[in-house]
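Asker: OK, Swiss-Prot features for this one:
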MUTAGEN   GLU184 to Ala  Complete loss of ability to deplete cellular mRNAs
MUTAGEN   ASP221 to Ala or Ser  Complete loss of ability to deplete cellular mRNAs
MUTAGEN   GLU244 to Ala  Complete loss of ability to deplete cellular mRNAs
MUTAGEN   TYR443 to Ala  Complete loss of ability to inhibit host AIM2 inflammasome formation without disrupting ORF37 nuclease activity
MUTAGEN   PHE444 to Ala  Complete loss of ability to inhibit host AIM2 inflammasome formation without disrupting ORF37 nuclease activity
Amino acid sequence: MEATPTPADLFSEDYLVDTLDGLTVDDQQAVLASLSFSKFLKHAKVRDWCAQAKIQPSMPALRMAYNYFLFSKVGEFIGSEDVCNFFVDRVFGGVRLLDVASVYAACSQMNAHQRHHICCLVERATSSQSLNPVWDALRDGIISSSKFHWAVKQQNTSKKIFSPWPITNNHFVAGPLAFGLRCEEVVKTLLATLLHPDEANCLDYGFMQSPQNGIFGVSLDFAANVKTDTEGRLQFDPNCKVYEIKCRFKYTFAKMECDPIYAAYQRLYEAPGKLALKDFFYSISKPAVEYVGLGKLPSESDYLVAYDQEWEACPRKKRKLTPLHNLIRECILHNSTTESDVYVLTDPQDTRGQISIKARFKANLFVNVRHSYFYQVLLQSSIVEEYIGLDSGIPRLGSPKYYIATGFFRKRGYQDPVNCTIGGDALDPHVEIPTLLIVTPVYFPRGAKHRLLHQAANFWSRSAKDTFPYIKWDFSYLSANVPHSP
């Protein structure tokens, strides 16, 4: 049995390069993951400070203190010392502080703009998302967009807030996770090249912590009207368009007459429209669309909902919306009058490898507000709007837009050109062929976002109190800094 690598110590004077010397990549990752927020709070130096301190520690000051100690330790190794340098130069008055009490005291005096600057530097240092070496450590103690739905529902499952299971990247190449990761890049190219060719965009995001409270964090898939400043920090235009990307593995088909999905897709390709789209969706046993009659409660089974009876495939009984569902009713009212944009893409076999938009039409489909995708986008909107509000280098007027962009793909065949392009960008020859893109707008009613964020924040507080009972927490600042709806 292989020996477990020795965890690193945030407070030791040992160089991290020496600690990691001779270790495999996986063991290095395990050591870096041990530098988590939970391990920081459980460290003897932090516990001693908690026992002796006459103050009640609070967020986001504690998160900022952790960021300082973490990047003091890993900054040189990952080639990013800007986070630590900003603390020293702009928060600590030019002094490199070493003890918990002094660092926390300085962090508790930081204003929101300073915290925003730190969060932007952390985002820049963690680009490439889960492939980044400190990703596992940073997501500890954070309610991310993938955990937000669970936190709001306050379920007691294995998805922990503190000390979560590490992210694994050894996905089976033919499985849905690997499919989603490789096809996500294709959807980004479709959005940047075909839908937003003249708008500044960013294709690669790091981990965006909330500067207001330190308990929420997201990483975006794609956004238009976003640029970086001279220091490489993200700047979101108030009229930016943010996309959560999904790639539907269960709709992947082969271009063969015996494939029922292909037969339905062929009809959609030849005669684009709502009826052909419905046939395509219902070509599998568990479609991505659910018909829900007016005044009925949708299930949580999939992310698209239709009110119009033309989408009904087989009649099913639905529960009625009751006064207990007022928040759901609010969210439905804000989304049910919207429509999705459907883009049918050209077949590269017919266009010498060029993939472009063959047809575009509207479909009366809206987001299911009970589905986890809705909650993911809601949390993303909250963090993006914090960054916009705290960035002194951009105008304040504008209204960000949020979407779910869903890509549909088919398997490659021997007749497909080896070299396919989307605009001027080459398509990876090992990636499936994109066939369809559906863009669904997502809206949040006034007050609903605030209530849902408060529910998640309250759950975080209870979890922190249970996990770290020796800390005399002050949650008042946290409750006061859950963002309000605009």
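Any Cβ shown, glycine's included, is placed from N, Cα and C.
Substituted residues are absent from this model; it holds the original ones throughout.
Locate each feature and note its surroundings.
Answerer: Sequence-distant contacts of GLU184 (mutagenesis position), defined as residues of its own chain at least six apart whose C-beta falls under 8 angstroms from its C-beta, comprise ASP221, ILE245, CYS247, GLY407. Following the DSSP three-state reduction, the secondary structure of GLU184 (mutagenesis position) is helix.
When secondary structure is read from DSSP and collapsed to three states, ASP221 (mutagenesis position) falls in the coil class.
The secondary structure of GLU244 (mutagenesis position), as reduced to three states from DSSP, is extended strand. The Cβ of GLU244 (mutagenesis position) lies under 8 Å from the Cβ of SER145, LEU220, ASP221, TYR373, GLN376, VAL377, GLN380, TYR402, TYR403, ILE404, ALA405, each of these being in the same chain and 6 or more residues away along the sequence.
The Cβ of TYR443 (mutagenesis position) lies under 8 Å from the Cβ of HIS334, ASN335, THR338, TYR402, each of which sits 6+ residues away along the same chain. Under DSSP, TYR443 (mutagenesis position) is assigned to coil, being neither helix nor strand in the three-state scheme.
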Asker: Just counting, how many other CB atoms are there within 10 A of the CB of PHE444 (mutagenesis position)?
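Answerer: Around the Cβ of PHE444 (mutagenesis position), 22 other Cβ atoms lie within 10 Å.
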